[in-house]
Amino acid sequence: MKEDNNTSEESGRINRRNVLKTVGAAGLFAAGSTGMAAAADSLSQAEEPKLLTGTEKRTLARELAKTPAFRELAQRARADGAQIRSDADSIVAGYARGEDFAREVVQYDLENLTDAAEASIVIGRNPETGEIEVANLDYYYETDDGVLDEVHRFEPTNASETDGVQSAATSDGATVIAVDTDAIREAQNSEIDVDESSPSNAAPTPADIDITGCSACKYAAGQVCTIGCSAAGGFICGLLGITIPVAGLSCLGFVEIVCTVADEYSGCGDAVAKEACNRAGLC
C-alpha cells in the first residue's frame with residue numbers, strides 16, 4: 001500500500017474526480033434499471049438517479065448525519081485520527097427511485113488520513129420507510145503507481161455486508177474489498193480506441209439485459225458516468241443499488257475503470273461505456 005502525503009499523491013485522484021464533477025450529470029444514457037441482482041431475471045430498478053444541490057443537499061446531509069449509523073461510523077473515523085471535512089464541496093448527495101426501489105444517499109469526505117488515498121462515510125436511506133440501507137466507512141488504498149488497490153470498509157454493528165466480493169477481514173475489524181488491481185491498471189494503461197460507427201443513444205430495456213454480458217456492462221457503465229466521478233465508488237454503488245460483480249469486478253473496481261475512461265474522454269456517452277466494457281473484457 002502507498003503512503004499518503006495528503007498533498008501531491010492525493011491530488012491526482014481528487015483532481016480527476018473534480019474535473020468530472022459536472023460532466024457526469026450530463027451523461028447521455030437514458031435512465032432505467034441499474035441495480036444488479038443475483039439473477040439475470042431480477043433487476044433492481046433505480047430510475048433517473050440525480051445529484052442534489054443547494055438546500056436539498058444540505059438538508060439531507062444534516063438528516064442522515066443524525067442517524068445512529070452515521071454517528072457510529074464517524075466515531076470510528078475519529079478513532080483512526082481522521083476528521084469529517086466541513087466544506088460544502090466535501091459532501092455529495094443523490095436520490096434514485098424505481099420499481100420497488102427508492103434511495104437517498106449522502107457521502108461525507110474525510111481528511112487527515114494516515115495511509116489511505118481517500119476516505120468517506122456513505123449513508124443511504126429508503127425515503128419511504130426511513131430504513132438505513134447503506135452505511136459504510138470506506139478507506140481507499142492505492143499502489144505505489146497510483147492504482148486503486150483495495151478498499152477497507154467498516155460498517156455499523158450488526159450491519160450486513162454490501163459489497164463483499166473477494167473480501168477478507170483485517171485485525172481492526174475492517175472488511176477488505178478486492179477490486180482487481182491488475183484489471184484497473186490494464187484499463188488505465190490502455191489506449192482509447194474510438195469506434196464512431198453506428199452510435200446508439202438508446203438504453204436497453206430490462207428484458208434485453210444479459211446480466212453477465214456486454215449490454216449489462218454498458219448499461220451499468222452509463223449509469224455510473226451519469227452520476228459522475230466526483231463521488232466515491234461507495235456512493236455510486238450505494239445510490240445505484242449495485243451489490244454484485246459487474247464484468248467480474250466488484251462494483252468499486254468497475255466504477256474505477258469507468259471513471260478512468262470518462263476522464264480520458266472528458267465526458268460521458270455511449271463511447272465511454274463501450275470503451276470501459278472493452279477494457280473490462282465484456283465487449
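Backbone N, Cα and C define each Cβ position, glycine as well.
According to Swiss-Prot, the mutagenesis experiment Ala61 to Asp carries the annotation: No effect on immunity function of Immunity protein HalI and interaction with Halocin-C8. Within 10 Å of the C-beta of Ala61 (mutagenesis position) we count 20 further C-beta atoms, all protein chains included. DSSP classifies Ala61 (mutagenesis position) as helix under the three-state reduction.
For the mutagenesis result Arg62 to Ala, the note given in Swiss-Prot is Slightly decreased immunity function of Immunity protein HalI and interaction with Halocin-C8. A 10 Å cutoff on Cβ-Cβ distances gives Arg62 (mutagenesis position) a total of 11 other Cβ atoms nearby, all chains included.
Neighbour count (other Cβ atoms within 10 Å of the Cβ, all protein chains): 14 for Glu63 (mutagenesis position). The annotation that Swiss-Prot gives for the mutagenesis experiment Glu63 to Ala reads: Slightly decreased immunity function of Immunity protein HalI and interaction with Halocin-C8.
Experimental mutagenesis is annotated in Swiss-Prot for Leu64 to Ala, with the remark: Impaired immunity function of Immunity protein HalI and interaction with Halocin-C8.
Per Swiss-Prot, mutagenesis Ala65 to Pro is noted as: No effect on immunity function of Immunity protein HalI and interaction with Halocin-C8.
Under mutagenesis, Swiss-Prot gives Lys66 to Pro with this note: No effect on immunity function of Immunity protein HalI and interaction with Halocin-C8. Counting Cβ atoms from all protein chains shown, Lys66 (mutagenesis position) has 8 others lying within 10 Å of its own Cβ.
Cβ neighbour count for Leu73 (mutagenesis position) (all protein chains, 10 Å cutoff from its Cβ): 25. The annotation that Swiss-Prot gives for the mutagenesis experiment Leu73 to Ala reads: Impaired immunity function of Immunity protein HalI and interaction with Halocin-C8.
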